[in-house]
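Asker: According to Swiss-Prot, the mutagenesis experiment R85 to A carries the annotation: Partial loss of toxicity. Experimental mutagenesis is annotated in Swiss-Prot for R94 to A, with the remark: Partial loss of toxicity.
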Amino acid sequence: MDFPQRVNGWALYAHPCFQETYDALVAEVETLKGKDPENYQRKAATKLLAVVHKVIEEHITVNPSSPAFRHGKSLGSGKNKDWSRVKFGAGRYRLFFRYSEKEKVIILGWMNDENTLRTYGKKTDAYTVFSKMLKRGHPPADWETLTRETEETH
């Protein structure tokens, strides 16, 4: 999947924080395909990449404002409330995104990997890691800066 692109009427962008994780997953699948072209589809990374595409194309871009994507107070309150998340991969993976209904834009902010699986209370928990990233401003909290950083990479 290349970014930016238009899916279900939404302009879909990837912030560098998401793009880095996504590119690493794509590279892992390409390596698996090169090593074992007959069976790479059975590997966990290949299945995960397929689920990521499905989540983006069939869930996020269909209705980014769905109540199912609200995170409650998992990222704290205040400025982080504008972030949404989708759960997948047996509930262990999270993809965080922001959207603007007015602009019809969705920005994929970050997706956890096998090192940051959802594990409540752990330092490597997806919500804990993403909260720390937001505190450091990468990705940024405000829409204008988020949009600018995203557009600069495309």
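Please read every residue number as a count from 1 along the shown chain.
Keep in mind that glycine also has a Cβ here, set from the backbone N, Cα and C atoms.
Heads up, this one's the original sequence, none of the swaps are in it.
Relative to the rest of the structure, where do these features sit?
Answerer: Residue density at R85 (mutagenesis position): 24 other Cβ atoms are found within 10 A of its Cβ, drawing on all protein chains shown. According to its DSSP assignment, R85 (mutagenesis position) is in a strand.
For R94 (mutagenesis position), the number of other Cβ atoms no farther than 10 Å from its own Cβ, over all displayed protein chains, is 23.
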Asker: In angstrom units, rounded to an integer, how far apart are the Cα atoms of R94 (mutagenesis position) and R85 (mutagenesis position)?
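Answerer: Here the two Cα atoms lie 6 Å apart.
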